[in-house]
Amino acid sequence: MKVKIKCWNGVATWLWVANDENCGICRMAFNGCCPDCKVPGDDCPLVWGQCSHCFHMHCILKWLHAQQVQQHCPMCRQEWKFKE
């Protein structure tokens, strides 16, 4: 017996792999997007600090811009440095 496939519709899904489920700044889910973005994905990436905390890129950039003197992680207050 042979089976012939006449039509095939592929479906894919993606998820960010992060320590938490929600951004510590905006409290939105990582599999969604930050309040500044309309659609989740590459335009709203996640970024990690050397302290291992993770945030939406736009959220942490706003947070760091608001810090006048020293830029600290909003979760642990260590000096913020992006993980490479």
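Cβ atoms here come from the backbone N, Cα and C positions, even for glycine.
Copied from Swiss-Prot, the annotated features are:
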BINDING   Cys23, Cys26, His56, Cys59  Zn(2+) 1 binding site
BINDING   Cys34, Cys37, Cys44, His58  Zn(2+) 3 binding site
BINDING   Cys51, His53, Cys73, Cys76  Zn(2+) 2 binding site
MUTAGEN   Cys23 to Ser  Greatly reduces autoubiquitination activity; in isoform 1
MUTAGEN   Cys26 to Ser  Greatly reduces autoubiquitination activity; in isoform 1
MUTAGEN   Cys34 to Ser  Slightly reduces autoubiquitination activity; in isoform 1
MUTAGEN   Cys37 to Ser  Slightly reduces autoubiquitination activity; in isoform 1
MUTAGEN   Cys44 to Ser  Slightly reduces autoubiquitination activity; in isoform 1
MUTAGEN   Cys51 to Ser  Greatly reduces autoubiquitination activity; in isoform 1
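Rounded to the nearest whole angstrom, the C-alpha distance between Cys26 (mutagenesis position) and His56 (Zn(2+) 1 binding site) is 8. Cα-Cα distances to Cys73 (Zn(2+) 2 binding site) place none of the recorded positions Cys23, Cys34, His58 within 10 Å. Cα-Cα distances to Cys37 (mutagenesis position) place His58 within 10 Å, out of the binding-site residues His53, His58, Cys76. Listed mutagenesis positions: Cys23, Cys44; maximum Cβ neighbour count within 10 Å falls on Cys23. Checking Cα-Cα distances from Cys51 (mutagenesis position) against the recorded positions (Cys23, Cys34, His58, Cys59, Cys76) with a 10 Å cut-off leaves Cys76, in sequence order.
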